[in-house]
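S.K.: Take this structure first; my questions come after.
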Amino acid sequence: MRKQRIVIKISGACLKQNDSSIIDFIKINDLAEQIEKISKKYIVSIVLGGGNIWRGSIAKELDMDRNLADNMGMMATIINGLALENALNHLNVNTIVLSAIKCDKLVHESSANNIKKAIEKEQVMIFVAGTGFPYFTTDSCAAIRAAETESSIILMGKNGVDGVYDSDPKINPNAQFYEHITFNMALTQNLKVMDATALALCQENNINLLVFNIDKPNAIVDVLEKKNKYTIVSK
């Protein structure tokens, strides 16, 4: 029976414990253990952010060119990808890091052929360097990788938030939680699920989103087993 294909979008912030750390290897190892468990049932693709190492807000403070800043962000995701690959290798998980920019000594090219081979081998795919182009978000990258791998779901791991609300629950204690919303609702009400380009790509390719709190213990495993609170975004 063909395994269901899923993409998990993990922000760089999820990989750090506090402001003084860059990569928290306890968190990396915990994520790896969860991925190892679900890889027995799913073809798993991971899209990593790099915000634990480099953030666009820093570039603005330094009055840095946007192209350069975004390229630095892409390089940051490669570092994160190698750290996660190492943790998965220790668990004997068949893993490949696929990069949108050339870095042949460290990672493989994110090409259609390499993706096809990885799926055939049932490898966990770690996608790094975003789309390879500036001005595109990690959200857009997740949507593109989901389309390329023919994944049916993107798991959107949020830091400290259980899903989608009508306003920020950290600010508004009376914020309304949504169990299910449509792509059109997310766009028209600006519900901050992911950027508009990424939402449109998901809608066009029938890729559902599952928005959940990745900071909870065993969050990825539990949300796939429907044990945790989450929001579904679909047509």
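Don't overthink the numbers, they just go from 1 along the chain as shown.
For all residues, glycine too, the Cβ spot is worked out from N, Cα and C.
In case it's useful when we look at the structure, here is the feature table from Swiss-Prot:
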BINDING   K9, I10, S11, G12, G51, R55, N159, Y165, D168  ATP binding site
BINDING   G50, D70, T131, G132, F133, P134, Y135, F136, T137, T138  UMP binding site
MUTAGEN   F133 to N or A  Still no activation by GTP. Exhibits negative cooperativity with UMP. Marked decrease in activity
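Relative to the rest of the structure, where do these features sit?
M.R.: Shown in sequence order, A175 are the residues of the chain, 6+ apart in sequence, with a C-beta less than 8 angstroms from the C-beta of D168 (ATP binding site).
With a 10 A radius on its CB, Y135 (UMP binding site) counts 11 other CB atoms from all the protein chains. The DSSP secondary structure for Y135 (UMP binding site) is coil.
Summarising the environment of F133 (mutagenesis position), the number of other Cβ atoms within 10 Å of its Cβ, over all protein chains shown, is 15.
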S.K.: For K9 (ATP binding site), name the DSSP secondary structure in the helix/strand/coil scheme.
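M.R.: In three-state terms, K9 (ATP binding site) counts as strand.
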S.K.: Name the residues of the same chain, 6+ apart in sequence, whose Cβ is under 8 Å from the Cβ of T131 (UMP binding site)?
M.R.: A100, S140, C141, I144
S.K.: For G51 (ATP binding site), identify the closest of the recorded positions F133, Y135, T137, judging by Cα separation.
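M.R.: That would be T137, the closest of F133, Y135, T137 to G51 (ATP binding site).
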S.K.: Quick check: which same-chain residues outside G50, D70, T131, G132, F133, P134, Y135, F136, T137, T138 lie with their CB within 8 A of the centre of the UMP site CB atoms?
M.R.: G73, M74, G130, S140, C141
S.K.: Please report the Cα separation of N159 (ATP binding site) and G50 (UMP binding site) in Å, rounded to an integer.
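M.R.: That separation, Cα to Cα, works out to 14 Å.
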